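S.K.: The structure that follows is given in the form of structure tokens.
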Amino acid sequence: MLLNRTSFVTLFAAGMLVSALAQAHPKLVSSTPAEGSEGAAPAKIELHFSENLVTQFSGAKLVMTAMPGMEHSPMAVKAAVSGGGDPKTMVITPASPLTAGTYKVDWRAVSSDTHPITGSVTFKVK
């Protein structure tokens, strides 16, 4: 079947719209501390994304997954989650200083396209 010019333009525009929306998903660009890093306890964890975040739909959980010399199930760590100095940053601030161990931040980021993207960042505190 041959497409007339209007049908072709409509299909082309729809394809471009879908492509543009797919590119609008936020991606984690960097984190502080960095994925897999080991160092002193951070006062805060910063996640930097490729897109502006919709803060009311974005969030994170901080979990201690291992502690030196002890076996235990992952333990939730009380922390506040807020926006950073720019709309592409999420800040996780632990309620108390982090002790030695392995930590994981499970994050959920939503940008203007409203599709949630999830991921995690793991780091160790000496």
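Glycine too: its Cβ is placed from the backbone N, Cα and C atoms.
This is the original sequence, none of the listed changes applied.
Checked Swiss-Prot, it gives:
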BINDING   H25, H115  Cu(2+) binding site
BINDING   M64, M67, M70, H72, M75  Cu(+) binding site
MUTAGEN   H25 to F  Decreases affinity for copper(II)
MUTAGEN   E51 to G  Increases affinity for copper(II)
MUTAGEN   H115 to F  Decreases affinity for copper(II)
S.K.: Using H25 (mutagenesis position) as the reference point, find which of the binding-site residues M70, H72, M75 has the shortest Cα-to-Cα distance to it.
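M.R.: If we rank M70, H72, M75 by Cα distance to H25 (mutagenesis position), first place goes to M75.
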S.K.: For H72 (Cu(+) binding site), which residues in the same chain are close in space, meaning a Cβ under 8 Å from its Cβ, but six or more apart along the sequence?
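M.R.: Result: A66.
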S.K.: If you count the C-beta atoms lying within 10 Å of each candidate's C-beta, which of the binding-site residues M64, M67, M70, M75 ends up with the smallest number?
M.R.: M70
S.K.: Starting from the Cβ centroid of M64, M67, M70, H72, M75, which together make up the recorded Cu(+) site, report each further residue of the same chain whose Cβ lies within 8 Å of that point, ordered by sequence.
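M.R.: Result: T65, A66, S73, P74, G101.
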S.K.: What is the total of other Cβ atoms whose distance to the Cβ of H25 (mutagenesis position) is within 10 Å?
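M.R.: For H25 (mutagenesis position), the 10 Å Cβ neighbour count is 16.
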S.K.: Determine, to the nearest whole angstrom, how far the Cα atom of M75 (Cu(+) binding site) is from the Cα atom of H115 (mutagenesis position).
M.R.: 28
S.K.: Including all protein chains displayed, how many Cβ atoms other than that of H115 (mutagenesis position) lie within 10 Å of its Cβ?
M.R.: 13
